[in-house]
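Working notes, beginning with the structure itself.
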Amino acid sequence: MAAHHRQNTAGRRKVQVSYVIRDEVEKYNRNGVNALQLDPALNRLFTAGRDSIIRIWSVNQHKQDPYIASMEHHTDWVNDIVLCCNGKTLISASSDTTVKVWNAHKGFCMSTLRTHKDYVKALAYAKDKELVASAGLDRQIFLWDVNTLTALTASNNTVTTSSLSGNKDSIYSLAMNQLGTIIVSGSTEKVLRVWDPRTCAKLMKLKGHTDNVKALLLNRDGTQCLSGSSDGTIRLWSLGQQRCIATYRVHDEGVWALQVNDAFTHVYSGGRDRKIYCTDLRNPDIRVLICEEKAPVLKMELDRSADPPPAIWVATTKSTVNKWTLKGIHNFRASGDYDNDCTNPITPLCTQPDQVIKGGASIIQCHILNDKRHILTKDTNNNVAYWDVLKACKVEDLGKVDFEDEIKKRFKMVYVPNWFSVDLKTGMLTITLDESDCFAAWVSAKDAGFSSPDGSDPKLNLGGLLLQALLEYWPRTHVNPMDEEENEVNHVNGEQENRVQKGNGYFQVPPHTPVIFGEAGGRTLFRLLCRDSGGETESMLLNETVPQWVIDITVDKNMPKFNKIPFYLQPHASSGAKTLKKDRLSASDMLQVRKVMEHVYEKIINLDNESQTTSSSNNEKPGEQEKEEDIAVLAEEKIELLCQDQVLDPNMDLRTVKHFIWKSGGDLTLHYRQKST
């Protein structure tokens, strides 16, 4: 019954399989950092970003290596995080459409909330009420009681949520006051919408911005709101008066990040122009340029360990996170080093960050080579690398070499059908397998660099082999004789067969490889590490998630059928031979040209010779005593095969001929002729 239910479930949705080629421990942010949270009690900084990983860092400057741990469960960009319960719990929002609840001290995911139907872009937190709100591109806002979320278990896994409706466009920013009495959302609608989270009642809509509202802040009692927009302005709103009471034109481009001191007197702003300003809200003409980053600013986090704040952490579209000192900033008025005309360039307060959390490189360019197995990539440091998709690993770092030259250098006149797709969104290689083309690529074991125990050269399906390797640890895929009768049979056949057979028998992928089952629209159904599929819980979830097209290969061992290619075989015009009846032939698309040459020699040329000569005295037909190898040698000596008047390499296969030489619609046509002696 369970299996029947699983197949029905799989039938209702198209499930893809993805995996990430990466190191076991990814110590450094590999892409832009979208969110920051500081835990001053433990001197820890949490970063969350576009590589899908949340990392914990020590902000103790005496520590040589600040990295503490990674929190991994998301499969797409992490867009926002909030620390709750005095730093014990972390809530995260992601483009994988989930909100996750983490034990922040121990670094593990406690539960996953799947209420959103699209990217979750923003979170808001009411500290006094332990209330969190989440919002995103599905235009929905959901309210979560943190104490309820942290009490969820495998058996007690139902949670009730309130929702705030009324947004007409995708939500990009969210704010809630500490008391949990006001919530504000910002969206591409260019307005601020305001609710009372206690009653879910809509209170007002505030107009004034002319572009997306990317950042929002509320004061403690919820009477004032600050907003930053892609229109380049910061606005201060009075919720009591339901209007904008001040507009700050500080930046040259969009404002994407805001922070404010506890007294709500100074706003810190950053955005597309890479500059970070501090502006006195009471005197809009007075502002100081704190620093200039090397990339657009995505998020900032004030160090609130003292008042005024001694420093600010800044995250950008690059992977490095910087801490900038704010010491002396509130004396800028006296020194006169401030900007009251944003058209005049001013000197930044800081030219170097006080502390740096170094980031790693992000892959920004890739090229799939002709063998449809290897990939060349280029990263943000201009380093080129060579990867093996089949074995899910990096083969070689090539350094700062010319990317296009490396592609040309590795070009082979070979055609293998596409059987996977590549995504670079996280800055790492994510490979996706889809039922529609996963099994399109067959190669010979020899061409793939694999040897068979019996010395044969079997045909291997790349997608099938990879799926078997990804699920190698899942007990359901193991060939394991369970009952006594089977054991007796295998005992007769020898000890070898009595062993559990795992994987594909040719190669393994790194056990730490993340494997993701997701709907073909982006929603993740299940993520696990390759090595964990033997666990009881993981195995049960795989039973519910793995689609039938993967079961067929990994569990039932039903390999797909070979791809056939139709073609016509005719004598070349120069041979003077009579054109044959145009029979449409069909063969495996991996069939080598030499095999067609053998067919021509044995079935056409030899038969012609036989009809023109008398039978020998012992009535033996020509070629009967020739071995297969001799026929192959003779065929290559005597026969030429051509396509589009180009003589073909005997090692080329039919699909390569069709792709590189035929290059036309309709069925492939090959011509043969005898070599001139």
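From the backbone N, Cα and C atoms, a Cβ is placed for every residue, glycine too.
Every residue here is the original one, so none of the noted swaps is modelled.
According to Swiss-Prot, the features are:
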- W77 to A: Impaired binding to USP12; when associated with Ala-256 (MUTAGEN)
- Y119 to A: Impaired binding to USP12; when associated with Ala-172 (MUTAGEN)
- S170 to Y: Strongly reduces interaction with USP46 and abolishes stimulation of USP46 enzyme activity (MUTAGEN)
- Y172 to A: Impaired binding to USP12; when associated with Ala-119 (MUTAGEN)
- K214 to E: Strongly reduces interaction with USP12 or USP46 and abolishes stimulation of their enzyme activity; when associated with A-256 and D-272 (MUTAGEN)
- W256 to A: Strongly reduces interaction with USP12 or USP46 and abolishes stimulation of their enzyme activity; when associated with E-214 and D-272. Impaired binding to USP12; when associated with Ala-77 (MUTAGEN)
- R272 to D: Strongly reduces interaction with USP12 or USP46 and abolishes stimulation of their enzyme activity; when associated with E-214 and A-256 (MUTAGEN)
- K459 to E: Decreased interaction with RAD51AP1 (MUTAGEN)
- L580 to F: Impaired binding to PHLPP1. Defective in stabilizing PHLPP1 (MUTAGEN)
- K595 to E: Does not affect interaction with RAD51AP1 (MUTAGEN)
- H599 to A: Does not affect interaction with RAD51AP1 (MUTAGEN)
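Of the recorded residues, K214 (mutagenesis position) and K595 (mutagenesis position) place their C-alpha atoms 64 Å from one another.
Among the listed mutagenesis positions, namely K214, R272, K459, H599, the Cβ with the most fellow Cβ atoms inside 10 Å is that of K214. Fewest Cβ neighbours within 10 Å among the mutagenesis positions W77, W256: this applies to W77. The mutagenesis positions recorded for this entry are W77, R272, K459, and the Cα of K459 lies nearest to that of K595 (mutagenesis position).
Fewest other C-beta atoms within 10 angstroms, among the mutagenesis positions Y119, Y172, are seen around Y119.
Nearest neighbour of K459 (mutagenesis position) by Cα distance, taken over the mutagenesis positions W77, Y119, S170, Y172: W77. When the alpha carbons of W256 (mutagenesis position) and R272 (mutagenesis position) are compared, the span between them is 7 angstrom. Geometry remark: W77 (mutagenesis position) versus Y119 (mutagenesis position), CA distance 9 Å.
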